[in-house]
Structure formats: C-alpha cells, structure tokens
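Taken from Swiss-Prot, the feature active site, nucleophile covers Ser73. Taken from Swiss-Prot, the feature active site, proton acceptor applies to Glu169. The annotation beta-lactam binding site is assigned in Swiss-Prot to Lys76, Ser133, Glu169, Ser240 on the grounds of similarity to another entry. What Swiss-Prot says about the mutagenesis result for Thr74 to Ile is this: Significantly reduces catalytic efficiency with respect to cefotaxime. Swiss-Prot documents Val106 to Asp as a published mutagenesis change and attaches the note Significantly reduces catalytic efficiency with respect to cefotaxime. Quoting Swiss-Prot on the mutagenesis of Ala222 to Val: Reduces catalytic efficiency with respect to cefotaxime. What Swiss-Prot says about the mutagenesis result for Asp242 to Gly is this: Increases hydrolytic activity against ceftazidime. According to Swiss-Prot, the experimentally introduced change Arg276 to Asn or His is described as follows: Slightly increases susceptibility of TG1 strain to cefotaxime. Here the residue is the original one, but Swiss-Prot notes a mutagenesis experiment at this spot, Arg276 to Trp, Cys, Gly or Ser: Significantly increases susceptibility of TG1 strain to oxyimino-cephalosporins, especially cefotaxime, and to piperacillin. Reduces catalytic efficiency with respect to cefotaxime. No change in resistance to beta-lactamase-blocking agent clavulanic acid in TG1 strain.
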Amino acid sequence: MVKKSLRQFTLMATATVTLLLGSVPLYAQTADVQQKLAELERQSGGRLGVALINTADNSQILYRADERFAMCSTSKVMAVAAVLKKSESEPNLLNQRVEIKKSDLVNYNPIAEKHVDGTMSLAELSAAALQYSDNVAMNKLISHVGGPASVTAFARQLGDETFRLDRTEPTLNTAIPGDPRDTTSPRAMAQTLRNLTLGKALGDSQRAQLVTWMKGNTTGAASIQAGLPASWVVGDKTGSGDYGTTNDIAVIWPKDRAPLILVTYFTQPQPKAESRRDVLASAAKIVTNGL
C-alpha cells in the first residue's frame, strides 16, 4: 500500500516537474519570438504586423496584430470569397461570363489583357485574381457583388469588424500612412482567413474551391513560403503597394501537423520604397521555428 502510494506520488511529482520545466521554455520561446520580430522590424526600417494561429491548439503569435495595415491585393481573398458565398444560392454563378474591354485595363492585368473584346467566367476571374493578382479580375469581382462596400458588408457577415474595402484597383494600393481606407489588422485577417479556408464561413465545395485556388498561387514563392520547410504545403495571397508595402496571407499545412494560419503585413515610411518579400520570409521562419 505504501509502495503504491509512493509510486503514485513519484509519478505525480515527475509530471508536475515536467510541466513546470516545460513551461519555462514556452514562455522563453514566446519572448524570444517577440524579440526576434522586433529586431527584424528594426533592421528593416519599416512597420511589421504578424498573426499566426496554430489550429492544433489555437495558440497564437501576435506582433502589432491590432494595428491597421493596407491590405493591397490580399483583399482579393475577401472579394473572391464574397462571390463564392453568392454562388451557394446561385449554383451556375461561377460559369457566368463577363465582358472584358480595353478600357477595363489598369496597371496589372496579366490574364485579363489576353481576353480583351472577349469574356471571362467568374470562376476564371477568381482564379486570375488569386493566382496572378490580376487587377482587372479583382475589379470585375468587386463590381459583380455590388462594389467595395458590399465586400466590406460580406466581411461583417463573417464577424470581421475590422476589414474595410473602400476603393478598387489600383487606387486601393496607395497605402498612405495613417489612412484607414482599404485596411485591416493582422489579427482580424488571420481569424477571417481561418473561417474562410478551414471553418464554416463557406459551404464545403466553395471552401474547397477557395483553398484550391490559393494553393495554385504563382506570386508567393519569395514571401511566406520562402521561410518555411519545402515539405509544407502553402496556399497564399500576396499584396504590394506604395510605401514599399509588402504583404502575404497564408493557410499552411505542415507535414503531419494541423494547419497554420499566417498573416504578414509590412510597410515603410518612404513612398517609393522597394518591396521587401525577404522580411515576410524571415518573419515566417521566426514564428514557425520549432513547430
């Protein structure tokens, strides 16, 4: 009886010590990550915002997560999601074709410019917006759902009170410091991206389609993805604008692990500053190290 009690006590004590000792590296690691992000930001000369959600345990790493950042083309995820949501009640919607005119062309239209005087389906426009960041495609999607205010209204339906889309392409990319137009916070975008890609914000087939399009993105190799192990699967949407604004938002599938949601926003004080995708890659490496 005494031996059994002693054994139970020993096991409990060992477990307690393990938990106590284990908690020290956890807190230390959190502080270490914050310090590394702060140092990355200092060296970059800009302002960095990061939000990571580990869906395995709902733990988060947050850095300037409630500050506003210009979304630039990361807002295309919300516009496409709004169209997908609409398609739930209109089954043939994605096959609907939209006319492309020369007057529609703006500063970046790698896919749409090939269809001038022709048409593209809403599915094709969605893929072009997400996978090639085509700005004509984005504008057509925004127009289809009723304008920027309607995209914002869709975000509100999802419970996102921070996202706001005020303009179309390319003016939504001005990213003027302190300008609230076309902005969100890393925390808000991370939660919304989780709801859209892993949650119940969209129907099963619509969610699967969004994820498929994001996995097929062609613009993100030097951003978040560059800071991750090669075996991890990434679906992302990049964005860039004035003031060297450089963004990427991603849903990530580590090998044999639960998915991660990662939002990285970066902007600089100089209007003509160069994009810094390397900063996003470094941030991704810092927050996922050890996972």
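One is the number of the first residue shown, and numbering goes on along the chain from there.
Backbone N, Cα and C define each Cβ position, glycine as well.
Every residue here is the original one, so none of the noted swaps is modelled.
Sequence features, as recorded in Swiss-Prot, placed on the structure.
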{"residue": "Ser73", "record": "active site, nucleophile", "contacts (Cβ under 8 Å, 6+ apart)": "Ser133, Asn135, Met138, Asn173, Lys237, Thr238, Gly239, Ser240, Asn247"}
{"residue": "Thr74", "record": "mutagenesis position", "contacts (Cβ under 8 Å, 6+ apart)": "Met189, Lys237, Thr238, Gly239, Asn247, Asp248, Ile249, Tyr265"}
{"residue": "Lys76", "record": "beta-lactam binding site", "contacts (Cβ under 8 Å, 6+ apart)": "Ala129, Leu130, Ser133, Met138, Leu141, Lys237, Gly239"}
{"residue": "Val106", "record": "mutagenesis position", "contacts (Cβ under 8 Å, 6+ apart)": "Asn135, Val136, Asn139, Glu169, Pro170"}
{"residue": "Ala222", "record": "mutagenesis position", "contacts (Cβ under 8 Å, 6+ apart)": "Arg277, Asp278, Ala281"}
{"residue": "Asp242", "record": "mutagenesis position", "contacts (Cβ under 8 Å, 6+ apart)": "Asn173, Thr174, Ala175, Ile176, Pro271, Lys272"}
{"residue": "Arg276", "record": "mutagenesis position", "contacts (Cβ under 8 Å, 6+ apart)": "Ser44, Gly46, Gly244, Thr246, Phe266, Gln268"}
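Reduced to three states, the DSSP call for Ala222 (mutagenesis position) is coil. Surrounding the centroid of the Cβ atoms of Lys76, Ser133, Glu169, Ser240, where the record places beta-lactam, the chain contributes additional residues within 8 Å, namely Cys72, Ser73, Thr74, Ser75, Tyr108, Ala129, Asp134, Asn135, Met138, Asn173, Thr238, Gly239. Counting every protein chain shown, 24 other Cβ atoms lie within 10 Å of the Cβ of Ser240 (beta-lactam binding site). The DSSP secondary structure for Asp242 (mutagenesis position) is coil. Around the residue listed as 'active site, proton acceptor', a 10 Å sphere centred on its CB holds 23 further CB atoms from the protein chains shown.
Within 10 Å of the C-beta of Ser133 (beta-lactam binding site) there are 26 other C-beta atoms, taking all protein chains into account.
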